[in-house]
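> Right, I'll just put the structure down here and ask away after.
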Amino acid sequence: MGSQTLPHGHMQTLIFLDLEATGLPSSRPEVTELCLLAVHRRALENTSISQGHPPPVPRPPRVVDKLSLCIAPGKACSPGASEITGLSKAELEVQGRQRFDDNLAILLRAFLQRQPQPCCLVAHNGDRYDFPLLQTELARLSTPSPLDGTFCVDSIAALKALEQASSPSGNGSRKSYSLGSIYTRLYWQAPTDSHTAEGDVLTLLSICQWKPQALLQWVDEHARPFSTVKPMYGTPATTGTTNLRPHAATATTPLATANGSPSNGRSRRPKSPPPEKVPEAPSQEGLLAPLSLLTLLTLAIATLYGLFLASPGQ
């Protein structure tokens, strides 16, 4: 989506999002942990900003809504993912965690419906990881997506823009925009509870409190509908649905053409072979014609014979 103000006005709620999963995109990962932290626009606008060096980490808003869930995946976590997140498929299952299912989608919908609208999801590296993965998980389900009508932005793009605006010349070095690197650059300390969904969401919130007014303006201009996000990879349900629809349309079209009703063009109906001819019984008129001709011939012969007998010399 281009840089333009949304027609419905300002985003009223920012929902900071983080997912933990079984691995990298190439491994077709599944979600193992999810955290959403909903903050009203007013709470961000009223963030108290200190100019100290180093600046203190801003306190999170007092009024927030939070949803944090651990989720049992359908596949094993990669060793690297388990080491970083501290989660494994076996441990999640033994503690009775449930799959990413329709009930979770209903829970997400209820959470979002409680927030002032419009809402915008904010995730770090969201465009490349969190949003496509979340879209993939939702595509597996039979229920409609709870995120229809919700917007989203990637905080990496936002923070790059804010940093470049604050120091256009830069320092000539290439900066890292990982969540931990930005946090350390701003507040001169490492974030706590990294690679837990809730810990990363709180870290992201603290970063976005650095320049809240500029951030909100950027979000208003760059938010895009979550429905435009493409899934990270195809799922059996999604693939089956996608493949079946064209086949169904193709099958219906020739059937409708072959069976064309009177309201449709009759000229398109296949021509049927002409019916076999059945010998017809001779009609009465057909019999009278030869009989009349025979009678005339008989009379003519009798007349000629009578004239012959009556001629002289016979």
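Quick reminder: no glycine exception, Cβ is built from N, Cα and C everywhere.
Sequence unchanged from the original; the noted substitutions are absent.
Sharing the features that Swiss-Prot gives for it:
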{"type": "BINDING", "residues": "Asp18, Glu20, Asp200", "note": "Mg(2+) 1 binding site"}
{"type": "BINDING", "residues": "Asp18", "note": "Mg(2+) 2 binding site"}
{"type": "BINDING", "residues": "Glu20, Ala21, Tyr129, Asp200", "note": "substrate binding site"}
{"type": "MUTAGEN", "residues": "Arg114 to His", "note": "Reduces activity. Loss of endogenous retroelement metabolization"}
{"type": "MUTAGEN", "residues": "His124 to Ala", "note": "Strongly reduces activity"}
{"type": "MUTAGEN", "residues": "His195 to Ala", "note": "Loss of activity. Loss of endogenous retroelement metabolization"}
{"type": "ACT_SITE", "residues": "His195", "note": "active site, proton donor/acceptor"}
{"type": "MUTAGEN", "residues": "Glu198 to Lys", "note": "Impaired ability to associate with CGAS-DNA droplets"}
{"type": "MUTAGEN", "residues": "Asp200 to Asn", "note": "Reduces activity. Loss of endogenous retroelement metabolization"}
{"type": "MUTAGEN", "residues": "Val201 to Asp", "note": "Reduces activity. Loss of endogenous retroelement metabolization"}
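If you look at the structure here, what lies around each of the features I listed?
Asp200 (mutagenesis position) carries a helical DSSP state (H, G or I). Sequence-distant neighbours of Asp200 (mutagenesis position) (same chain, six or more apart, CB under 8 Å from its CB) are Asp18, Cys35, His124, Leu179, Pro191, Asp193, Ser194, listed in sequence order.
Secondary structure at Asp18 (Mg(2+) 1 binding site), taken from DSSP and collapsed to helix, strand or coil, is strand.
Summarising the environment of Arg114 (mutagenesis position), the number of other Cβ atoms within 10 Å of its Cβ, over all protein chains shown, is 10.
Within 10 Å of the C-beta of His124 (mutagenesis position) there are 24 other C-beta atoms, taking all protein chains into account.
Every protein chain considered, the tally of other Cβ atoms within 10 Å of the Cβ of His195 (mutagenesis position) stands at 18.
Long-range C-beta contacts of Val201 (mutagenesis position), restricted to its own chain and to partners at least six residues apart, with a cutoff below 8 Å, comprise Phe16, Leu17, Asp18, Cys35, Leu36, Leu37.
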> Report the nearest neighbour of Glu20 (Mg(2+) 1 binding site) in space among the recorded positions Arg114, Tyr129, His195, Glu198, comparing Cα positions.
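Closest candidate to Glu20 (Mg(2+) 1 binding site), judged by Cα separation, is His195.
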> May I ask for the distance between Tyr129 (substrate binding site) and His195 (mutagenesis position), taken between their Cα atoms and rounded to an integer number of Å?
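Distance between the two Cα atoms comes out at 14 Å.
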> Can you list the residues of the same chain, besides Glu20, Ala21, Tyr129, Asp200, whose Cβ falls within 8 Å of the substrate site's Cβ centroid?
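Those within range, site residues removed, are Asp18, Leu19, Val31, Glu33, Thr85, Asp130, Leu133, His195, Ala197.
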> Please name which of the mutagenesis positions listed here, Arg114, His195, Glu198, is nearest in space to Ala21 (substrate binding site), Cα against Cα.
His195
> In whole Å, could you give the widest CA to CA gap in the substrate site formed by Glu20, Ala21, Tyr129, Asp200?
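With Glu20, Ala21, Tyr129, Asp200 as the binding residues for substrate, the largest Cα distance is 14 Å.
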> Asp18, Glu20, Glu198: which of these recorded positions has the sparsest Cβ neighbourhood within 10 Å?
Glu198
> Suppose the Mg(2+) 1 site is Asp18, Glu20, Asp200. Which further residues of the same chain have a Cβ inside 8 angstroms of that site's Cβ centroid?
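Sorted by sequence, the hits are Leu19, Glu33, Cys35, His195, Thr196, Ala197, Glu198, Gly199, Val201.
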